[in-house]
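Chemist: Straight out of Swiss-Prot:
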type	residues	note
DOMAIN	10-242	domain 'Nudix hydrolase'
MUTAGEN	Phe40 to Ala	3- to 4-fold increase in Km for CoA. Reduced affinity for CoA
MUTAGEN	Leu41 to Ala	3- to 4-fold increase in Km for CoA. Reduced affinity for CoA
MUTAGEN	Asp53 to Ala	No significant effect on Km for CoA
MUTAGEN	Glu112 to Ala	Loss of fatty acyl-coenzyme A diphosphatase activity
BINDING	Glu112, Glu116	Mg(2+) binding site
MUTAGEN	Glu115 to Ala	3-fold increase in Km for CoA
MUTAGEN	Arg189 to Met	No significant effect on Km for CoA
Amino acid sequence: MSSSSSWRRAATVMLAAGWTHSSPAGFRLLLLQRAQNQRFLPGAHVFPGGVLDAADSSPDWVRLFAPRHTPPRFGLGPEPPRQPPFPGLSHGDADPAALPDDVALRICAIREAFEEAGVLLLRPRDAAPASQEPSQALSPPAGLAEWRSRVRSDPRCFLQLCAHLDCTPDIWALHDWGGWLTPYGRTIRRFDTTFFLCCLRDIPRVEPDVAEVVGYQWLSPSEATECFLSKEIWLAPPQFYEMRRLENFASLSALYRFCSDRPSEVPEKWLPIILLTSDGTIHLLPGDELYVKDSDFLEKNMSTDKKTEEIVKEGKVLNRVVIHSPYVYEIYMTLPSENKHVYPRNYIVNKRCTAHL
């Protein structure tokens with residue numbers, strides 16, 4: 001059984017920015033390439049994000065948000081319903097003085113976007129309430145490199161940076177999107193990661209952290225899928241799945257409206273259960289007829305002597321990612337959305353690279 005200490009809480013932000021160049025796609029997403037020496041997902045292209053630090057939930061943030069925004073929600077609106085915990089997944093008793101989880105996780109994602117990409121998702125403390133349109137990253141001020149080094153060394157310095165700039169983290173620009181838990185067996189490190197979506201009017205300047213990040217690209221969801229299939233980039237199954245979701249939106253404004261208008265529901269948080277077939281691997285997701293929400297499968301995989309094709313043909317109620325090889329995934333989905341979310345768009349590349357809806 002996984003103890004609470006073996007799961008590291010994390011947050012990631014999918015940055016979707018407007019694209020002014022001539023192109024049929026209306027927005028691009030920031031993907032960072034992780035260095036090969038990283039223990040988790042070496043070489044992968046990922047969204048900015050990282051592990052939650054105690055500094056992200058510090059009550060010291062309250063003074064920075066004051067007087068315009070007051071605890072506990074700081075103007076975020078009603079607290080979203082809580083998802084029942086997975087068996088064996090508990091984060092223990094929270095400090096009663098700490099910020100609410102969804103505030104702290106937003107600060108974490110914003111801090112990591114600065115550390116990894118040099119993007120400042122901040123807004124002036126005296127700014128008017130957020131307008132009903134995509135946000136804008138803060139222009140990098142002088143001396144930012146030194147601050148970035150300090151924040152990387154000590155996350156508590158992010159609060160000091162915000163105070164120095166007389167800004168607050170733009171937590172209102174981050175919309176709930178979903179969450180993923182690392183499946184058993186992929187790595188000794190397992191993460192409970194909350195995904196946020198942030199729409200930006202313009203593409204901000206990016207300066208990758210050369211220690212953890214060796215490159216970056218702004219790609220539309222369809223471009224990212226094509227680059228993955230052509231082996232130009234590698235995406236882990238959660239990132240691939242989210243890219244396919246985002247193909248539902250033709251423009252930044254459509255994506256922003258969806259995020260803004262989506263009612264507060266129990267946020268998705270999915271723990272893939274791995275089914276090992278005789279010739280491949282299937283990541284079973286909640287709702288799939290073979291998915292077993294049982295504590296036994298937190299620490300082991302399922303297996304069968306059947307081939308992948310047999311398993312797929314037998315299924316009727318599906319929510320799964322079939323892994324044929326590192327660069328050939330298939331998404332099978334027959335479920336209606338239970339929480340007003342979108343599911344991966346039907347997008348045919350070739351016979352072996354099809355999202356089945």
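The backbone N, Cα and C atoms fix where each Cβ goes, glycine too.
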Chemist: Let me know the model's mean pLDDT on the domain 'Nudix hydrolase' (10-242).
Modeler: 89
Chemist: Leu41 (mutagenesis position): which of the recorded positions Asp53, Glu112, Glu115, Glu116, Arg189 is the nearest Cα neighbour?
Modeler: Arg189
Chemist: Can you check which residues sit near Asp53 (mutagenesis position), meaning Cβ under 8 Å from its Cβ, same chain, 6 or more apart in sequence, and list them in order?
Modeler: Cys108, Arg111, Pro155
Chemist: Hey, how far is Arg189 (mutagenesis position) from Glu116 (Mg(2+) binding site), Cα to Cα, in Å?
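Modeler: Here the two Cα atoms lie 20 Å apart.
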Chemist: Could you round the CA separation between Glu112 (mutagenesis position) and Phe40 (mutagenesis position) to a whole angstrom and send it over?
Modeler: 16
Chemist: Let me know the most crowded of the mutagenesis positions, choosing from Glu112, Glu115 and counting other Cβ atoms within 10 Å.
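Modeler: Compared across Glu112, Glu115, the most Cβ atoms within 10 Å surround Glu112.
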